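Student: Next up is a structure, given as structure tokens.
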Amino acid sequence: MAREDSVKCLRCLLYALNLLFWLMSISVLAVSAWMRDYLNNVLTLTAETRVEEAVILTYFPVVHPVMIAVCCFLIIVGMLGYCGTVKRNLLLLAWYFGSLLVIFCVELACGVWTYEQELMVPVQWSDMVTLKARMTNYGLPRYRWLTHAWNFFQREFKCCGVVYFTDWLEMTEMDWPPDSCCVREFPGCSKQAHQEDLSDLYQEGCGKKMYSFLRGTKQLQVLRFLGISIGVTQILAMILTITLLWALYYDRREPGTDQMMSLKNDNSQHLSCPSVELLKPSLSRIFEHTSMANSFNTHFEMEEL
């Protein structure tokens, strides 16, 4: 009974862990898909600069095809573990354990590789100034993708220019910054702000924002936390799976052992009952002789008196 309760507890824990696998894997895929589009605009601005290499080494492992494939495979493995737990199938649970072990090794290798790569390309503040070279083609029909990337970055990071908003006046033939530099954006807002109130423009340059971006965003921290959580959950799932495999295998062997023990007990009972019946006459004779001896001794003592 206690063993059966333990098996039920292990199965419930595996159900919960598989649910966590699904939720965390879907979360990683969703955030990675969002960051993939986000990074496309950042890489457009940093193309052919030292900053581009740093961005790739910092964020590429997050959206790496291997990482995406691991999360997709983990969802399938979670379904495999769920089916094996429901049906108490030793083969499915063994496949589940092996798959988790392989996925964990791949994730560990990716984590070590990412850590080593991040240490290889240090980025200095002076590297951010090189982004000014990407401003000269802003607004040209041939470089609409670059214009879109600059507008996207300035809106998202609430910045203007590289060092200051005057970079647009220095590096281009524009008389005022783009409208994406406005705190409250509307058509012609930058011209109005440049002529009336400069405080309506973002005062901080995008170089500092890019430098902070390379140090890690909240989304990157969330993904790293999810990656560590998935790894820890995998270790717990592997331990519980091994324990459940052992318990189910022991339960399948136990009924045969109990049957053999019951047969031995039945045989001993069958053997003991006839022997007791055979010993009953002998015991009765011994009891009669003992009673006669006691009565003779009592009679002899009475005659002496």
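Keep in mind that glycine also has a Cβ here, set from the backbone N, Cα and C atoms.
Keep in mind that this structure shows the original residues, not the substituted ones.
Given the structure is predicted, the values throughout are model-derived calculations rather than measurements.
Feature list, courtesy of Swiss-Prot:
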type	residues	note
MUTAGEN	C9 to S	Impairs interaction with ADAM10; when associated with S-12 and S-83
MUTAGEN	C12 to S	Impairs interaction with ADAM10; when associated with S-9 and S-83
MUTAGEN	C83 to S	Impairs interaction with ADAM10; when associated with S-9 and S-12
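Help me picture where these features are in the structure shown.
Tutor: Of all Cβ atoms in the protein chains displayed, 13 besides its own lie within 10 Å of the Cβ of C9 (mutagenesis position).
C12 (mutagenesis position) falls within a helical segment according to DSSP.
Counting only residues at least six positions away in the same chain, the Cβ atoms of N89, L92 sit under 8 Å from the Cβ of C83 (mutagenesis position).
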